[in-house]
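Trainee: In case it's useful when we look at the structure, here is the feature table from Swiss-Prot:
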BINDING   Ala12, 74-75, Gln169, 187-188, Lys214, 226-233  substrate binding site
MUTAGEN   Glu182 to Ala  Loss of catalytic activity
MUTAGEN   Glu185 to Ala  Highly reduced catalytic activity
MUTAGEN   Thr187 to Ala  Highly reduced catalytic activity
MUTAGEN   Arg193 to Ala  Wild-type level of catalytic activity
MUTAGEN   Gln220 to Ala  Loss of catalytic activity
MUTAGEN   Asp225 to Ala  Loss of catalytic activity. Still able to bind substrate
Amino acid sequence: MRKLGLIAGGGALPVELASHCEAAGRAFAVMRLRSFADPSLDRYPGADVGIGEFGKIFKALRAEGCDVVCFAGNVSRPDFSALMPDARGLKVLPSLIVAARKGDDALLRRVLDEFEKEGFEIEGAHEVMGEMTLPRGRLGKVSPAPEHMADIDKALDVAREIGRLDIGQGAVVCEGLVLAVEAQEGTDAMLRRVADLPEAIRGRAERRLGVLAKAPKPIQETRVDLPTIGVATIHRAARAGLAGIVGEAGRLLVVDREAVIAAADDLGLFVLGVDPQERP
């Protein structure tokens, strides 16, 4: 198996991927993005790199013998005027700015194009860990009740529509009312906003109501930016009074699956995977 270069942003996903590769005996190195990557990744071979340091990243990947790369983790859209790119990054910067004006997906595709031009193959996180995506059906012991089905349906519709508009990947619906949609703030911040809403229009621990739906954008570069949930998502959804989470089977990453199942079961939330081509 070819050596993997993990381009690591923030969050738990890069940490789990590194642990998986280590346990599976797959050779890998980690390119740790400054200000984003988890400090626990420092123990692995690789390099600390900045977002605009394309030359340093390519040099480090080749020095480590990597010919396949996987992008994982959260990275905020940069302030291009404040970037400090290296010489290689300076050549790429104008095209990145143009792509960014077209949306996040166009920006990601432009970054991938640059890596592929350098001869690196792109491998998605779900390809590195095949068992990482949400399966079809219930994940854990809790099932949605009949009264949740309409919210599941509408939340998925809203999530898919904002994805079509390249706005975000998530939406929260409670008893037919759209409580929130995700944009640049991300899912965690969206759920915090829901938790701050009056209990009269959302659920609570004693009577859970409402659904978080996450869905990829129709034109999304799935090798890089599949929607993701983890243990923190479960806890924030619970604090917001939600009844559960729904996503498209095979198109939602579940980070630390066993811990997600345990947290959802303990808090009484359902996690449901639906066929991307069907309504639940």
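Glycine is treated like the rest: Cβ placed from N, Cα and C.
The noted changes are left out; the structure has the residues it started with.
Each of the listed features needs to be described in terms of its position in the shown structure.
Mentor: The Cβ of Thr187 (mutagenesis position) has Gln169, Gly170, Leu212, Lys214, Ile229, Thr233, Arg236 as same-chain neighbours under 8 Å, each 6 or more residues away in sequence. Classification of Thr187 (mutagenesis position) by DSSP places it within a helix.
DSSP gives Glu182 (mutagenesis position) a coil state; it is part of no helix or strand. Residues near Glu182 (mutagenesis position) in space but far in sequence (CB under 8 A, at least 6 apart, same chain), listed by position: Ile162, Ile167, Gly168, Gln169, Gly170, Ala171, Met190.
If you draw a 10 Å sphere around the CB of Glu185 (mutagenesis position), it holds 12 other CB atoms from the protein chains shown.
Non-local contacts of Arg193 (mutagenesis position) by the CB criterion (under 8 A, 6+ apart in sequence, same chain) comprise Ala180. When secondary structure is read from DSSP and collapsed to three states, Arg193 (mutagenesis position) falls in the helix class.
The C-beta environment of Gln220 (mutagenesis position), restricted to residues of the same chain at least 6 apart in sequence and closer than 8 Å, consists of Asp105, Gly163, Leu226.
Within 10 Å of the C-beta of Asp225 (mutagenesis position) there are 18 other C-beta atoms, taking all protein chains into account.
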Trainee: How far is it from Asp225 (mutagenesis position) to Val75 (substrate binding site), counting Cα to Cα, in Å?
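Mentor: Each residue's Cα considered, Asp225 (mutagenesis position) and Val75 (substrate binding site) end up 11 Å apart.
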Trainee: Between Val231 (substrate binding site) and Glu185 (mutagenesis position), what C-alpha distance do you get in Å?
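Mentor: That comes out at 19 Å between the alpha carbons.
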Trainee: Taking the Cβ of Ile229 (substrate binding site) as the centre, count every other Cβ atom within 10 Å, in any protein chain shown.
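Mentor: A 10 Å sphere around the Cβ of Ile229 (substrate binding site) contains 26 other Cβ atoms.
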